[in-house]
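Single-structure report; data block below.
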Amino acid sequence: MAAAEMERTMSFDAAEKLKAADGGGGEVDDELEEGEIVEESNDTASYLGKEITVKHPLEHSWTFWFDNPTTKSRQTAWGSSLRNVYTFSTVEDFWGAYNNIHHPSKLIMGADFHCFKHKIEPKWEDPVCANGGTWKMSFSKGKSDTSWLYTLLAMIGHQFDHGDEICGAVVSVRAKGEKIALWTKNAANETAQVSIGKQWKQFLDYSDSVGFIFHDDAKRLDRNAKNRYTV
């Protein structure tokens with residue numbers, strides 16, 4: 001499913017359910033006389049009332065995290081400036097949060113903004129992330145907003161065939177541009193990782209090659225770590 005289509009699907013899911021509750025289209029009875037008013041059925045009225053209050057749950061709960069560059073220093077441990085921002089579990093709560101936070105193009109230089117499955121911290125040391133790795137895409141400065149949104153929609157909408165492998169994603173704002181990284185659990189599972197990388201490129205219509213780096217390699221070799229997989 002294309003990213004734009006996922007966005008429309010999540011936005012109009014409630015409308016489709018309402019249509020189904022109304023018998024699939026709400027056609028006018030052929031025997032009604034001209035000018036006669038069709039009364040709303042009790043079932044439809046009841047469903048409409050529920051749709052106003054009932055939210056649409058996601059497969060998993062997710063948490064936004066912000067790493068504030070103004071509190072970072074070389075003397076503090078990595079991740080000490082991470083702050084839990086908001087946890088959401090429904091489509092409506094996601095949009096409520098997303099529409100009220102800064103998008104990557106508006107974040108300050110050096111900022112990292114994360115979205116991870118609830119109770120997974122965006123750290124290499126987290127038990128769920130420890131044996132994983134990351135796919136990474138690069139963007140020109142101020143050009144990652146749409147790709148960040150579509151990455152979020154693909155994750156929380158459970159669009160990946162190996163969605164259980166995904167821990168979360170982070171967008172990083174730097175002087176030379178922006179990067180989006182997709183974190184996964186089991187780096188050694190090549191089949192799952194390659195599938196995720198290919199689908200991610202497809203969802204974002206991203207044409208450049210992307211590489212996958214093991215967390216273990218990144219910890220040992222830092223910027224000298226090499227891609228283990230490329231798609």
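Yeah, the Cβs are placed from backbone N, Cα and C, and that goes for glycine too.
Substituted residues are absent from this model; it holds the original ones throughout.
Natural variation at this site is recorded by Swiss-Prot as LEU48 to Phe, annotated: In allele pot-1.
Where Swiss-Prot documents VAL54 to Lys as a natural variant, the accompanying text is: In allele pot1(2), haplotypes 1 and 4. In this view, VAL54 (variant position) is surrounded by 13 other Cβ atoms within 10 Å of its Cβ, with every protein chain counted.
Quoted from Swiss-Prot for the published natural variant LEU58 to Val: In haplotype 2. Long-range Cβ contacts of LEU58 (variant position) within its own chain (separation 6+, distance under 8 Å): PHE88, SER89, THR90, VAL91, PHE94, ILE156, GLY157, HIS158.
Annotation for ASN68 (variant position): spatial neighbours SER81, ARG83, ALA111, criterion Cβ-Cβ under 8 Å with sequence separation of six or more. In the three-state DSSP scheme, ASN68 (variant position) falls into the coil class. In Swiss-Prot, the entry for natural variant ASN68 to Lys states: In allele pot-1. The structure shown retains the original residue.
Record note (Swiss-Prot), natural variant PRO69 to Ser: In allele pot-1. The unchanged residue is displayed.
Taken from Swiss-Prot, the feature mRNA binding site applies to 74-79, LYS106, 124-125, 174-179, 219-223, supported by similarity to another entry. When secondary structure is read from DSSP and collapsed to three states, GLY177 (mRNA binding site) falls in the strand class.
Among the natural variants that Swiss-Prot reports, ASP112 to Gly is described with the note: In allele pot1(2), haplotype 4. In this structure, ASP112 (variant position) is part of a beta strand by DSSP.
Remark: THR151 (variant position) has ALA169, ILE180, LEU182, TRP200, PHE203, LEU204 as non-local neighbours, by Cβ distance under 8 Å and separation of at least 6 in sequence. A natural variant is reported in Swiss-Prot for this position, THR151 to Met, and the note states: In haplotype 3.
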Per 10 Å Cβ neighbour count, which of the recorded positions ASP112, ASP222 ranks highest?
ASP112
For VAL54 (variant position), which of the recorded positions ASP112, ARG174, GLY177 has the nearest Cα in space?
ASP112
Are there any residues in the same chain, six or more apart in sequence, whose C-beta is under 8 angstroms from the C-beta of LYS219 (mRNA binding site), and if so which?
TRP124
Pairwise Cα distance for GLY177 (mRNA binding site)/ASP112 (variant position) [Å, integer]:
13
